[in-house]
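Engineer: Pulled these features from Swiss-Prot for this protein:
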VARIANT   Ser5 to Phe  In strain: 60190
VARIANT   Lys110 to Arg  In strain: 60190
VARIANT   Ser162 to Thr  In strain: 60190
Amino acid sequence: MLDLSYSLERVLQEDPAARNKWEVLLLYPGIHALLCYRLAHALHKRRFYFIARALSQLARFITGIEIHPGAKIGRGLFIDHGMGVVIGETTEIGDDVTIYHGVTLGGTGKFKGKRHPTLGNRVVVGAGAKVLGAICVGDDVKIGANAVVLSDLPTGSTAVGSKAKTITKDR
């Protein structure tokens, strides 16, 4: 929970509609979901799996954002207009990532083990995008709205389309 102040600052930097820390803390469901996730994740790491899942489901009911307590999330995640966001159990998210509403970071099978995506630092995932499977998304990647990503994306790339393909790559 030590990154709360950092998360609040990040929202203030990224969202021109955010006026102050109190507004963000009290009225942004993305922050509420992230706070519940941090507690649920701590419980999950201590093998209190049922309590962790119950807390994550309560957060989902309240915020419309589903984050599995087993996911690993770095500092400064900003979930903007988070309704319908799903973050699966083996998902890994780097620092300073932005996720818009309707995004799914999901698995592609029912097998055990790593089955959800890994996102690098400073990734932006547009509204409605689906990033599926045990794939790697590099640092500084932008994923367009409603894109479907099923394979690795290299650092600095931009991906768009229902069968997402790399259209740019920064050098």
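Each residue, glycine too, has its Cβ placed from N, Cα and C.
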Engineer: To see if you understand the setup: which same-chain residues, six or more apart in sequence, place their Cβ under 8 Å from that of Ser162 (variant position)?
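Structural biologist: Counting only residues 6 or more apart in sequence, the Cβ neighbours of Ser162 (variant position) under 8 Å are Asn146, Ala147, Val148.
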Engineer: Between Ser5, Lys110, which of the variant positions has its C-beta surrounded by the fewest other C-beta atoms within 10 Å?
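Structural biologist: Across Ser5, Lys110, these variant positions, the one with fewest Cβ atoms within 10 Å is Lys110.
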Engineer: Reported as an integer number of Å, what is the Cα distance between Ser5 (variant position) and Lys110 (variant position)?
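Structural biologist: Pair distance, Cα basis, whole Å: 37 Å.
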